[in-house]
Each structure stands twice: as structure tokens, then as C-alpha cells.
Amino acid sequence: MEDFEKIEKIGEGTYGVVYKGRNRLTGQIVAMKKIRLESDDEGVPSTAIREISLLKELKHENIVCLEDVLMEENRIYLIFEFLSMDLKKYMDSLPVDKHMESELVRSYLYQITSAILFCHRRRVLHRDLKPQNLLIDKSGLIKVADFGLGRSFGIPVRIYTHEIVTLWYRAPEVLLGSPRYSCPVDIWSIGCIFAEMATRKPLFQGDSEIDQLFRMFRILKTPTEDIWPGVTSLPDYKNTFPCWSTNQLTNQLKNLDANGIDLIQKMLIYDPVHRISAKDILEHPYFNGFQSGLVRN
């Protein structure tokens, strides 16, 4: 640890405090994620070991790089490359009447999806995608951070706990208690983020799990066996759910062109089996004519 110094606290991560720091040897500015260990007996928590092992495997230009792992007494520090801005802060910093440039939205969506495709091909889910853990720099690069809740998945997909994704970006199969889920949970989250970039407003701002579901149902209509076979058998599905019968999504997306709307509709398909894949997102007509170079924000 003597090679690093803390400069200031910059936030609370999933497992502990995050500091801006400096490498004393190179002068490089870094992000230091401190994970407190409960006691000396327990050693490094399995959650941290999982995060470390994942991040060391995931080397990609759109994934935050883990530089080093350090132990100090009953603490572990994860040393990451430092980016000072995240997508939420960036959107919040724009004037109220200003929308993100459409080319920047396309560029960010392409980069985020490229990172997630890279993960999905390695059998890794992120499971906690949200604007707060998408870090950006001035050159137009966006990187996915905080794989704290990511986990390698095998085939068949294991039964997971379902407390994972921040409420507003949480997939319906998770909210309805599905014991098995896979890559489509990340696609749903990206669809919500895409809509938020295009409109400056979160699409489904629920304040409880049931409120979150009802907000989805109001906009996308209440799912039925016809559009989502098996939905009524999910543990938290109730026959008493209100029945909204029209899809209002297009009304929420006034700033998007027809290809953009079509892509979001495919990302927000209720049935995970039919939700678009990361690979197919990148090949969608929304990206026709798009040069995958960076767009300055």
C-alpha cells in the first residue's frame, strides 16, 4: 500500500468506500476501492474474490481496467483506472432543455453493448448495469464498471438470488422471481439506459418491486401467456395484477427515429427467450452508417 496515497473519497461502491488516489511511483491517478474484511479469520470475502477474478479476465477497451489488488491488515484494495465522470452525472449536468446528441447516444450504446457482448461470450453476466456504473472520459469513451455482482454462469444457468439489479433497470423476469435467468437481464438494463439517454428521463422509475412492475405494465402493457409463455407460473406473478392492454412505449420516445424505437422495443421484449442479443443489437439498422469511432461529449 505504501506505493499508493489516497487523495479524496469519491463514493460508496457495492462493498466499500471508493477513493481517488495516486500511484507514488508513477504519479498515475487511480480509483481505490476499499473492501473491509469482517475479521482476520475470514480472509478475503468470496464476493471480492469473484469480482477480482472476473475483472482480471475481462480486458476490453470498454471495461474499467483493474490495475492491482492489494492487502492491508483486514482490508483489501482494488486499484482501478480512474475516470472522473459517470453517465448519470453527465446527464444530470446537461441543461434541463438539452438532450444528448443523437450520435453520442449511438456511440455510447454501441460501446456499452460491445463490452457486454464481450462478457456474455465469456459466460459472464454483469447483472447491475445502470448509468452510475458507466464511466466516461472527455474523448467519448464509455466503460462499464463495477462487476461486483457479476458472476460467471454455466449451462444450465444456476439458480441465482434475485437481489441484483438496481430497481429502475431490473428485468421483469427478476422482479417476478424467476429462479433462472441469463444474458437477457443485461439487455433489458441496456434498453432502459438507451431510453434514458434518448429522453433524459428514466423509463421506469419504480420505488418498490411492485411499483416497478406496474410502471412497466403501464407502458409496455401487462404481460400475458400469449406474449410471454410461462409468465403466470413465475413465483411472484399474481392473477390480480391490473390489466393494461396497450403498448405506450412509442409515446415515451419522441426523440428517437424509427430504427431507434424498433431497437428499444426488441430490447424490452418481456419474454427473455425472444429479447434481442448483444450481437444482434450491434447489427441492428439503428447502427447503419455508424462509424464506430468516438464522439466527443
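Using N, Cα and C of the backbone, Cβ positions are placed for all residues, glycine too.
Going by Swiss-Prot, these are the annotated features:
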- 4-287: domain 'Protein kinase' (DOMAIN)
- Ile10, Gly11, Glu12, Gly13, Thr14, Tyr15, Gly16, Val17, Val18, Lys33: ATP binding site (BINDING)
- Gly43 to Asp: In cdc2-E1-4; larval-pupal lethal with some adult escapers (MUTAGEN)
- Asp128: active site, proton acceptor (ACT_SITE)
- Ala145 to Val: In cdc2-216A; larval-pupal lethal (MUTAGEN)
- Gly148 to Arg: In cdc2-D57; embryonic or larval-pupal lethal (MUTAGEN)
- Leu176 to Gln: In cdc2-E10; larval-pupal lethal (MUTAGEN)
- Glu196 to Lys: In cdc2-E1-24; larval-pupal lethal with some adult escapers (MUTAGEN)
- Gly206 to Asp: In cdc2-E1-23; larval-pupal lethal (MUTAGEN)
- Pro242 to Ser: In cdc2-E1-9; larval-pupal lethal (MUTAGEN)
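Gly16 (ATP binding site) is surrounded by 19 other CB atoms, counting those within 10 A of its CB over all protein chains shown. Within the same chain, residues at least six positions away from Gly206 (mutagenesis position) with a Cβ under 8 Å of its Cβ are Leu167, Trp168, Gln212, Leu213, Phe214, Arg215. When the recorded positions Glu12, Gly16, Asp128 are compared by Cα distance to Ala145 (mutagenesis position), the shortest distance belongs to Asp128.
Spatially close to Glu196 (mutagenesis position) yet at least six residues away along the chain are Met91, Pro131, Pro202, Leu203, judged by Cβ distances under 8 angstroms. Glu12 (ATP binding site) sits 28 Å from Leu176 (mutagenesis position), counting Cα to Cα. When the Cα of Gly16 (ATP binding site) is compared against those of the recorded positions Asp128, Leu176, Pro242, the shortest separation belongs to Asp128.
Calculated from their C-alpha atoms, the gap between the residue listed as 'active site, proton acceptor' and Leu176 (mutagenesis position) amounts to 17 Å.
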